[in-house]
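Peer 1: Sharing a structure below in structure tokens format, with a few things to ask.
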Amino acid sequence: MLRNASAQILKQFVRHRTTDASLTLEKSINKVQILGRVGQDPVMRQVEGRNPVTIFSMATNEMWRSGEGEPVGAGDVTQKTTWHRISVFKPGLRDVAYQYVKKGSRIFVEGKLDYGEYVDKNNVRRQATTIIADNIVFLSENLRDQ
């Protein structure tokens, strides 16, 4: 019974099955969810011949107490901040993000990871990791009231 249920669930993720390993097409998952604060007001950029994109940075924090297992207040709290680049391509969401996302806003972003390359102004090839946003939820009170 459990085997049949598992097989049915797995079939939902398989689009095409074949005996030839080189022709196997299977569904995969690339999903990111982050909750944090916006680090800068968004900018909208457009490269000739391409659709515009709204870009902003977002910070997430990880905190831990150095004295785990000690009484509350006994250990020092350490915090690590990680910065993320968010890109919004979806036309409706792109425009809303450009208009309403502001520095300091607390937001929740769902999307996917994307890795790319670009050439900087000094003609040096650089790697870039970005989150392509599919959904943004505004959590700051002042933004929900606008």
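Cβ atoms here come from the backbone N, Cα and C positions, even for glycine.
Residues as originally present; substitutions not included.
In case it helps, Swiss-Prot gives these features for our protein:
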- 29-140: domain 'SSB' (DOMAIN)
- R37 to Q: Reduction in retinal atoh7 expression (MUTAGEN)
- R106 to Q: Reduction in retinal atoh7 expression (MUTAGEN)
- S140 to N: Reduction in retinal atoh7 expression (MUTAGEN)
Peer 1: Who sits close to S140 (mutagenesis position): which same-chain residues at least 6 apart have their Cβ under 8 Å from its Cβ?
Peer 2: G104, S105, R106, I107
Peer 1: Using DSSP with the three-state reduction, classify S140 (mutagenesis position) as helix, strand or coil.
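Peer 2: In the DSSP reduction, S140 (mutagenesis position) maps to coil.
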Peer 1: Looking only at the domain 'SSB' (29-140), report the model's average pLDDT.
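Peer 2: Averaging the confidence scores along the domain 'SSB' (29-140) gives 91.
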Peer 1: Around the C-beta of R106 (mutagenesis position), how many further C-beta atoms are within 10 angstroms, looking at every protein chain?
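Peer 2: So the number of other Cβ atoms within 10 Å of R106 (mutagenesis position) is 15.
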Peer 1: Validating a neighbour-count step here. Other CB atoms within 10 A of the CB of R37 (mutagenesis position): how many?
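Peer 2: Within a 10 Å radius of the Cβ of R37 (mutagenesis position) lie 17 other Cβ atoms.
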